[in-house]
Structures are given as C-alpha cells and as structure tokens.
Amino acid sequence: MPCTTYLPLLLLLFLLPPPSVQSKVIIKGNQTILSFKAIFRLGFFSTTNGSSNWYLGISYASMPTPTHVWVANRIRPVSDPDSSTLELTSTGYLIVSNLRDGVVWQTDNKQPGTDFRFSETGNLILINDDGSPVWQSFDNPTDTWLPGMNVTGLTAMTSWRSLFDPSPGFYSLRLSPSFNEFQLVYKGTTPYWSTGNWTGEAFVGVPEMTIPYIYRFHFVNPYTPTASFWYIVPPLDSVSEPRLTRFMVGANGQLKQYTWDPQTQSWNMFWLQPEDPCRVYNLCGQLGFCSSELLKPCACIRGFRPRNDAAWRSDDYSDGCRRENGDSGEKSDTFEAVGDLRYDGDVKMSRLQVSKSSCAKTCLGNSSCVGFYHKEKSNLCKILLESPNNLKNSKGNISKSIIILCSVVGSISVLGFTLLVPLILLKRSRKRKKTRKQDEDGFAVLNLKVFSFKELQSATNGFSDKVGHGGFGAVFKGTLPGSSTFVAVKRLERPGSGESEFRAEVCTIGNIQHVNLVRLRGFCSENLHRLLVYDYMPQGSLSSYLSRTSPKLLSWETRFRIALGTAKGIAYLHEGCRDCIIHCDIKPENILLDSDYNAKVSDFGLAKLLGRDFSRVLATMRGTWGYVAPEWISGLPITTKADVYSFGMTLLELIGGRRNVIVNSDTLGEKETEPEKWFFPPWAAREIIQGNVDSVVDSRLNGEYNTEEVTRMATVAIWCIQDNEEIRPAMGTVVKMLEGVVEVTVPPPPKLIQALVSGDSYRGVSGTSCSEGHGCSDLNTGLSSPGSRSSFGRPSP
C-alpha cells in the first residue's frame, strides 16, 4: 500500500521539466577576473580617458600599459560601464549588456553552456556539464594570435579600425587551406602578402620559423579543408617560464610579432611582414602618397590635405587626401606631372588616341576626370575617372606616369613627392651652406669626407649598380669623383636619428680603424638622405661562398684565415675601442673579403647609428634568424655575448660550406638530404661533440684540410652557441682559442638546439592538437655530452 501511495509522486517528478539553470553575473562594472597564474585579466575597458565607449576584453594583467588581446563587443560598445555586465544566461549563453544599451554581444554556441573557465593562456571558455567547451574566445579572435590558439580556415584575425578603435578594421590574417598558406587580406577579398606554401618544415616565405628556440609550430591535416595551425613558445630552460609573445594584425595592415621584455617592462617587436608598409593594400587611401622613407608612411602632396584630419592624426590614413580647394572641373584648374608612380587596384579610365594637349583639354572639360597619363610615341591618352589609391614610387617595369588635375587657387599645386621635397627644403639649404664648410674641416681630421647627395648620386651612376642589400639599406658600387677608386655606398633606410646625432655617431665609427674592419671613407647627411661611403671589397661577402651549388670554393686555409680575421675584428669592437660596440648583426653577409680574401667586418655601429632598439635591430635580420642569440627573445640584456653567439653560428657555416637553415633540400648535396640537415647547427653540434668532426666539413674540400684546425674551430663554434651567455667565451678569448693559445675541451651540448635533435619536431607536420586542459609536448633533451675530454686542453673561460 505505501508503494502504491508514492508511485504517482515519483512518476510526477520524472514528468516535470528539469530545473532551469539560473542566470549568473560574472562581471559587473569595474570588476575583473584574473586567469590562472594571473597572466591575463578579463574586464571592461576604455581605450581613452573620458571616452563613452566601453568594451569587455582580455588583456595582460601585470603590464603598466594595457595590452588588449581580445574584445567581445568590438562592434557595439557600451556607454554605461557601471551597469554593464558579463552574464551567463539561463539559456546557456554568455552576454554583455547594460540597462541603457540592452544586449550588445552574445556567444553563438550551438549547445548551452553551464559554466565558464578563464585559462592561463588567455582563453575564455564556455563549458557544458561534462566540462567540454561549447564556445571559446580562441575560436573567435579579434586582432591577436596567442600561443596555443588553433587557427583554421574558418578563423580570421581582423585588425582594429585604428589605434583607439577596436571595431573591425580593413585587414585580416587568414589560413588558406587550398593554398596551404597564411594570407593578409584587405576587406576580406584582396590578398597582399602571404607566407608561401607549407613545405612540411616551414612556410616558403618565412624560413625563420624553423629556428627551434623561437616557436614550436604544428600544422594539423595540411593540404585538406580541415587544416589547422597553432604554435607554442617553449621555455628557454627547465626553470624559466615561457616568454610572453603575441602576433597581432595592426591597424596599418602589417602582421607583427611582439615579445615582452621584463627588464624594460615593454613590448619589443620581434618580426613583421610586410616589412615595407607601402606593400599594404590601400594603406594611404585615395590620392594618398606612401613612402617607407618618411617618419610616417603616408603623406598628402602639396595642394592636398587629409579628408579626415582626426583619423590622420591617429595614424588612420584610409580616407586618403582631397584637394585643398574643392573638386576638379574649375576654370582655374591646371595640371602638374606626378612622375612614374603606381597605385593599388584598378581605376576607371577612358582611352583616346589624341595629342597630349588634347588629352589635357579633354580631362579639364570632364568633371569626373582626376588626371591622365599620355604616351608620346603612340599618342595614347588615358583619362582617369576615379582617384587612384595608395600612390607610391614605381619600381621595376610597372610604371603609370600620371598627370593629376590640381587647383592653383591660393598656391602652386604640385602633385609629386619628388617635386615636393626640394620645395620644402629650399629654406634649409641656404642655412646649411655655411655649416657644411665647417663640417668638412672637422671631419677632415678623421679622414672622412662629407659628400653631397648629388655627388654620390653621380658617383653611383644614379644608384644603378646594386651590389647588395642588408637590413640597414642597399649597397651600390661607385667611383669617387676625379678618381678611379671604387667605393661601396650604403644608402640607409628609415634613418632613426636626427642630423646632429647621426654625425656624432659617424664621427665615432670613422675613428675606428682595424685591419679586419671595413674602413669608412665618408658620408652624406643631407635633408632626409643618410649615406655611408666605404672601401669597396672586390671579393664580395662571405655569404656568396656558402652554397653547395656555387662555383666559388674557398680552401681550408682561406676559411681559417677568414674565421680568425673576423674574430679579431669583432674582438676589437668589443675590447679595443674606447666605447664597447656591440655589432648586433654578425652574419656572413656582413663579413666582406678584400682582393686577398682577408676578412673585413662591415655594418659595425649601425644599430646605434640608426637608433635601433630591439624591434628595429631584429627587423633588419629578416632571413638571418639562425644567428640571433636566445637572449634577444628572452628579454635579457643584450651584451657582447650576443655577437659571440652569432659568430659561432657563422663558424658552423664556414666549416660546412653551407647555410644553417635550408628549407629547400634541393640545395643540399645528394648525401645530405637527411631530414635533420635542414637546420644544420643541431646536427653539426651532435657530430662535433661526439668526435665526428670530419662529417661536418664541406665535402667539396675532398679531405684537404688541417684536421687539428678543423677540430679546434668546430669546438670553438659550439662553445660560442651555448644557451647561457655566461659560459660563452669573450671574443678576445675566442681569438686565442682559434690561435691555439688557449686550449679547448668538448663543450656541453646547447640545450635549445639539442631539443630538435632529440626528435621533438619543430618543423614537421604534427598529428596532435593543443587543446585546453591538455598541455603541448615539452622540450626533450636526448643528447648527452661524451664523458671523455678533448685531447687539446682545458675548458675555455
């Protein structure tokens, strides 16, 4: 009977709907939530003081200047932060709302969530009852790509509209599974930069990603529609935390990668693409002029002004420029030649077969005409009926010589940056005639000649014979006026210092004289031009001899002499000058060879000369990341030991007669196509430490080398590339080690490149994924140093 009495009640309980999940306010007003380890903070923020626009976002928690990595309501800001909330609704969604604006943002999860997690990686995750994610911020990024964030073909990182406006901008980073590459895209449709195809080891256009201590990359299911890509940053050792790093699509359309420097408490730009801002599609807008030589990339030509002054001041140039005196079509309009320029995209045109004067007359009579260009030989006239975008100087064979319609009311309007600069600088030139004479007298004491830009332009035949290009600028071969002596003229790009600072540093460099340093003969510091004139080195740079397919072959005797001479030159910079000079860019391209193949170190002092900070120095090392010491990335202070590391990497290349990083295995010899040899240092380190030095030596030498010198030089190289800068020898000691004055023992294996040899791939295609709650594989150390010591001496200091 009791069972009969309670049975209907039990049935009733089963028939009732489950209790609803109660709504939960997660954040209200100025409240914040910290992630595990307090690395990230979730809360409301405003980009400027006094702004009425507030956003829910994720930022780094402990930094003096807020750095936002994700924004929820980037399209609809809230205006009343005090009543604004982040809430988990009873229906299982995350929403941002307030009393005044209502719901301004909501997650789009397909299944209801019951709770949330805020991970130490900066990922906001909505989970269900069994803890599985139903939505996460990593799948819905804004402009930032964090370590551990899995990028698919459905994921896009879109820039902010401007520095202070988080709303979606014009530029996005996307993974294209069909092309197996990342692309930077303008307005979702126009690609303007790509990484190139995935080779199984790296993207073709980004060889630096193969350096093991910077990232660990994983490409899952490449060449398929479900392809995904993610990365992590391994710690430098077993006790330190991984470096804070992030990729960001800037509002200016460049993809940048930053690392955090705990010493200076600031972000350092480690990498960016495209390097030339003028390659960014439509950066300067209609009738805006783009030049990488300006302090800011975009300018309006005289006679034009920004359409949006406020946006222009905040580095948003997308609205472009307009005529100062209204639209074209007035009787007072006239024409001025722009010169050979190119522009982005297509422009609506009308084609005619008329003379130049008739072409101009036709344009002037058409209210829609912006300008024209005319080909004299064929009388081809093209009338521009739309304003061209992102004007820039023409390069190569693509040239569109445009004549723009300008109004002359109030001023002489000349559209053409090449014409504008002399007009701006006329007043300055009179003042500098007097100072140049004083400069010539002062620098003559240092045997430095002060050149005019016109003199160097003439000496290089209009900068026509380009013999090299480095991070600091292009190098041209020339002949000094009234002489048959060849010189190398380096035209510096993006000068970072004022004229007085530039001349002071030139004075310092000119005072440095050493047989293994390239001699500075003179310079030019005129207007925006910064040029350095060096002795010309007829045998070129060491880099031209480091290819197995090159017909040039250096004997072992020459290689050893180059190594010793380079070491002496660097040691003089570190220890022989009044002020220690850290080169910051030791690599084969900066080791030049005179007619007798003696080594001459070039580009010394340029990092300081151009005001290069961490970001700008590393920006010069595009394609040469194999020489960058770990402390560049870890945030430790940069000392002379950074040059020692780079020198050690260069020694390995000199011994092997090849580059350290080779993405395309076709450039290797037939016997050297093993997968591990795509990155030479870890394999070479293992062979050298285990006593198999002969296997590392350039096979083209056919055994014609001094075994004792090879062993000594190879062992010194491994000492130089130690992870811990404290156990790397000073350059003065390196010289003595190479000379045989200081004996050398077998060094410990470098831990960072050791991880690569152990089989923990940084280059291959991974079949695993890195998900929340499951740590990505750690660095392994599978290479141990032999117990026996070398027969030639004590450990080096």
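Every residue, even glycine, has its Cβ placed from backbone N, Cα and C.
At each noted site, the model still has the original residue.
The annotation active site, proton acceptor is assigned in Swiss-Prot to Asp585. In this view, Asp585 (active site, proton acceptor) is surrounded by 26 other Cβ atoms within 10 Å of its Cβ, with every protein chain counted.
Secondary structure of the domain 'EGF-like' (274-310) per DSSP, as helix, strand and coil residue counts: 5 helix, 8 strand, 24 coil. Residues annotated as domain 'EGF-like' in Swiss-Prot: 274-310.
Mean pLDDT for the domain 'PAN' (321-407) in the predicted structure: 75. Among the features that Swiss-Prot reports, domain 'PAN' is placed at 321-407.
According to Swiss-Prot, the domain 'Protein kinase' annotation covers 461-742.
Here the residue is the original one, while Swiss-Prot reports the published mutagenesis Lys490 to Glu with the comment Impaired serine/threonine-protein kinase activity. A sphere of 10 angstroms centred on the C-beta of Lys490 (mutagenesis position) encloses 23 other C-beta atoms. Under DSSP, Lys490 (mutagenesis position) is assigned to a strand (E or B) in the three-state scheme.
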What's the CA to CA span in angstrom from Lys490 (mutagenesis position) over to Asp585 (active site, proton acceptor)?
16
Could you check what DSSP calls Asp585 (active site, proton acceptor) once collapsed to helix, strand or coil?
coil
